[in-house]
Amino acid sequence: MSSVKRSLKQEIVTQFHCSAAEGDIAKLTGILSHSPSLLNETSENGWTALMYAARNGHPEIVQFLLEKGCDRSIVNKSRQTALDIAVFWGYKHIANLLATAKGGKKPWFLTNEVEECENYFSKTLLDRKSEKRNNSDWLLAKESHPATVFILFSDLNPLVTLGGNKESFQQPEVRLCQLNYTDIKDYLAQPEKITLIFLGVELEIKDKLLNYAGEVPREEEDGLVAWFALGIDPIAAEEFKQRHENCYFLHPPMPALLQLKEKEAGVVAQARSVLAWHSRYKFCPTCGNATKIEEGGYKRLCLKEDCPSLNGVHNTSYPRVDPVVIMQVIHPDGTKCLLGRQKRFPPGMFTCLAGFIEPGETIEDAVRREVEEESGVKVGHVQYVACQPWPMPSSLMIGCLALAVSTEIKVDKNEIEDARWFTREQVLDVLTKGKQQAFFVPPSRAIAHQLIKHWIRINPNL
């Protein structure tokens, strides 16, 4: 009985595929209305109805099947998708239909379970306490409080020192220089020459406030240890270094900032991004007049009384963040990933493709556009994974998995230098053996590395 059922099903599948190949939409509709599960059924050679319609040049059938939710990412035994077939046979209209159809069915190898994770630059020591930014009296009192911590920047580079025991065989830690009021009070006396940002208060209540008992009136003590970022000019920075020989300004930012402890890196990401904004917006973007710093460093106020920016809330008055999509593009069969490289990269380094989101664009559309612009590969399903602040100067890297619906690579040399498909085995070797391989990927503190590892983890049996 089971063999009879199998034979009957095979006959129906064959009729369904033949109607797609012949362009018989009436017959196709009739079969599908009685047996909707046939939509993505494959023949012995792995072909679907969508592939047969694409091969034989029937755009109306392709459109119909797409509207029914047909999976564009299925790969036949020749490793082709429906889009690959349409491109090979020169059916441009069908290729455009397949390439521009948004979304698509989630492939079997992508899980719904995406755990929230904290990437490098996203952890912090501080509670930002944004409600205190308008309290000028509180901020002023905290500036001179003996427990307050100041971190110094010059040209956006943080002042650091090497921690650890000199007799230790371990690599010394790069730590932020945590300064106090007496270290920097001369700079605070010249507000026109500095940029001061309130970063927040320490999350953990520590005993160090007890060390200053009696120095601050009890009624003024709230138990909060404030942190500020202080930007000074290069001349002042050089003078400071001469007085503090154990400290130095950490540069260039990449890869130097990746040496910091994770929670200190989060503080630097916050401070560096806001300081970078101030360095670029000394004058009002609306009228060109001079501006002044307000709200603990989180606003610039135009000094021209009739400036339109003073009426209402305007994004030009507040620190900006630039959203960037970064995506691990997965081959339609799930066994390979697409990585690319720019000319400025170290020799042999490949990473996930990335690009800025344009105005009026969704995350998903930005992923599809950027991948096609840089590599020529078409993308269907897009799934968010995680994000990472990236203070170069102030980006938010939005990490996604993207399922390719085509496989041919056509690199735009104006965008990137190279792009290639890499097998899971190749990527695993790189992650375990590092630079001993023919190529390498970014370090573990970059979200690209985490996206690549995420793809490896969800495909253990491929």
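The backbone N, Cα and C atoms fix where each Cβ goes, and this holds for glycine too.
At each noted site, the model still has the original residue.
As recorded in Swiss-Prot:
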BINDING   Cys284, Cys287, Cys302, Cys307  Zn(2+) binding site
BINDING   Glu370, Glu374, Glu415  Mg(2+) 3 binding site
BINDING   Glu370  Mg(2+) 2 binding site
DOMAIN    319-453  domain 'Nudix hydrolase'
MUTAGEN   Tyr281 to Ala  Loss of homodimerization; when associated with A-283; A-284; A-287 and A-384
MUTAGEN   Phe283 to Ala  Loss of homodimerization; when associated with A-281; A-284; A-287 and A-384
MUTAGEN   Cys284 to Ala  Loss of homodimerization; when associated with A-281; A-283; A-287 and A-384
MUTAGEN   Phe356 to Ala  Loss of decapping activity towards NAD-capped RNAs
MUTAGEN   Glu370 to Gln  Loss of decapping activity towards NAD-capped RNAs
MUTAGEN   Tyr384 to Ala  No effect on decapping activity towards NAD-capped RNAs. Loss of homodimerization; when associated with A-281; A-283; A-284 and A-287
MUTAGEN   Trp390 to Ala  Partial loss of decapping activity towards NAD-capped RNAs
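The highest number of surrounding Cβ atoms within 10 Å, among the mutagenesis positions Tyr281, Phe283, Phe356, Tyr384, Trp390, is found at Trp390. Other C-beta atoms found within 10 angstroms of the C-beta of Cys287 (Zn(2+) binding site) number 15, with every protein chain shown included. When other Cβ atoms within 10 Å of the Cβ of Glu370 (mutagenesis position) are tallied across all protein chains shown, the result is 24. Remark: of the recorded positions Cys284, Cys302, Cys307, the most isolated position is Cys307 (fewest other Cβ atoms within 10 Å of its Cβ). Between the CA atoms of Cys284 (mutagenesis position) and Cys302 (Zn(2+) binding site) there is a gap of 6 Å, rounded to the nearest whole number. Counting other C-beta atoms within 10 Å of each candidate's C-beta, the binding-site residues Glu374, Glu415 are led by Glu374.
DSSP places the residues of the domain 'Nudix hydrolase' (319-453) in helix, strand and coil in these numbers: 33 helix, 50 strand, 52 coil. DSSP assigns Cys284 (mutagenesis position) to coil, not to a helix or a strand. In the predicted model, the domain 'Nudix hydrolase' (319-453) has a mean pLDDT of 93. Ranking the recorded positions Cys307, Glu370, Tyr384, Trp390, Glu415 by Cα distance from Phe283 (mutagenesis position) puts Cys307 first.
The Mg(2+) 3 site is defined by Glu370, Glu374, Glu415, and by the 8 Å test on Cβ atoms against their centroid, the other residues of the chain that qualify are Gly340, Leu353, Gly355, Val371, Glu372, Glu373, Ser375, Asp412, Ile416. Rounded to a whole number, the distance between the Cα atoms of Cys302 (Zn(2+) binding site) and Phe356 (mutagenesis position) is 29 Å. Listed in chain order, the extra residues whose Cβ falls within 8 Å of the Cβ center of the Zn(2+) site residues Cys284, Cys287, Cys302, Cys307 are Pro285, Thr286, Gly288, Asn289, Thr291, Leu303, Lys304, Pro308, Ser309, Leu310. Straight-line distance linking the Cα atoms of Cys302 (Zn(2+) binding site) and Glu370 (mutagenesis position), rounded to a whole number, equals 37 Å. The Cα of Trp390 (mutagenesis position) lies closest to that of Tyr384, out of the recorded positions Tyr281, Cys287, Glu374, Tyr384, Glu415.
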